[in-house]
Amino acid sequence: MTRSSIELGDVTPHNIKQLKKLNTVVFPVSYNDKFYVDVLEAGELAKLAYYNDIVVGAVCCRIDNTENQRRLYIMTLGCLSPYRRLGIGTVMFEHIMNFAEKDGNFDSIFLHVQINNNGAIEFYKKFGFEIVDTKEQYYKRIEPADAHVLQKTLRRTAPNSNSTATSTTANSNSRSKARQFTFV
């Protein structure tokens, strides 16, 4: 399989049922109607992954403005098991990284992973994520109920490291355009 056979598409009212079905198959938790309403409004932060015009995966994220930080939260990123290890997850993750890079104002990207999901943990570690916390009893109605919090810290640097004037400009549009974005 080549990456050219993998395409990402928008989540729309016409295909939201495919996302619901996919999530039911891929994830051990069920998502409520509000989740899907939010996904429909997420734009570039929610994508279906197609392989030969068949929905085989999806990624859904949201912006989290808590803990005095602006972070990107990966709510779901999953692929049907027959299509795993073919680069589909990587394409979805790279889409999210590109979004974060273009935005230029995220402190980190984070997500929760069930503590026994070694495949997912290794997938994210491959992209520089680290386990930063473990939440006991995070999940309801599934075992194990504990979840690791995985995080990738993002660092923004001004083009001229000898001057901080660029990063303190009052106009946020010029500020974000003036920064270079690097991943730690």
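Here the Cβ of each residue, glycine as well, is placed from N, Cα and C on the backbone.
Just the original residues are modelled here, none of the noted substitutions.
For the domain 'N-acetyltransferase' (6-155), the model's pLDDT averages out at 96. Among the features that Swiss-Prot reports, domain 'N-acetyltransferase' is placed at 6-155.
Residues or ranges marked as substrate binding site by Swiss-Prot: Y31, M75. Non-local contacts of Y31 (substrate binding site) by the CB criterion (under 8 A, 6+ apart in sequence, same chain) comprise K20, N23, T76.
Under the DSSP three-state reduction, Y73 (active site) is assigned to strand. Look at Swiss-Prot and you will find Y73 (among others) tagged as active site, backed by similarity to another entry.
Here Swiss-Prot flags L77, G78, C79, L80, S81, P82, Y83, R84, R85, L86, G87, I88, G89, T90 as acetyl-CoA binding site. When Cβ atoms from all protein chains are considered, those within 10 Å of L77 (acetyl-CoA binding site) total 21, not counting its own.
In Swiss-Prot, a mutagenesis experiment is listed as R84 to A, annotated with the note Abolishes N-alpha-acetyltransferase activity; impaired sister chromatid cohesion during mitosis.; when associated with F-124. Other C-beta atoms found within 10 angstroms of the C-beta of R84 (mutagenesis position) number 16, with every protein chain shown included. In the three-state DSSP assignment, the secondary structure recorded for R84 (mutagenesis position) is coil.
Here Swiss-Prot describes Y124 to F as a published mutagenesis experiment; the accompanying note says: Abolishes N-alpha-acetyltransferase activity; impaired sister chromatid cohesion during mitosis.; when associated with A-84. According to DSSP, Y124 (mutagenesis position) is assigned to a helical segment. The Cβ of Y124 (mutagenesis position) has L111, V113, L150, K152 as same-chain neighbours under 8 Å, each 6 or more residues away in sequence.
G89 (acetyl-CoA binding site): 23 other CB atoms within 10 A of its CB, across all protein chains. Of all residue pairs in the acetyl-CoA-binding list (L77, G78, C79, L80, S81, P82, Y83, R84, R85, L86, G87, I88, G89, T90), the one with the greatest Cα separation is 15 Å apart.
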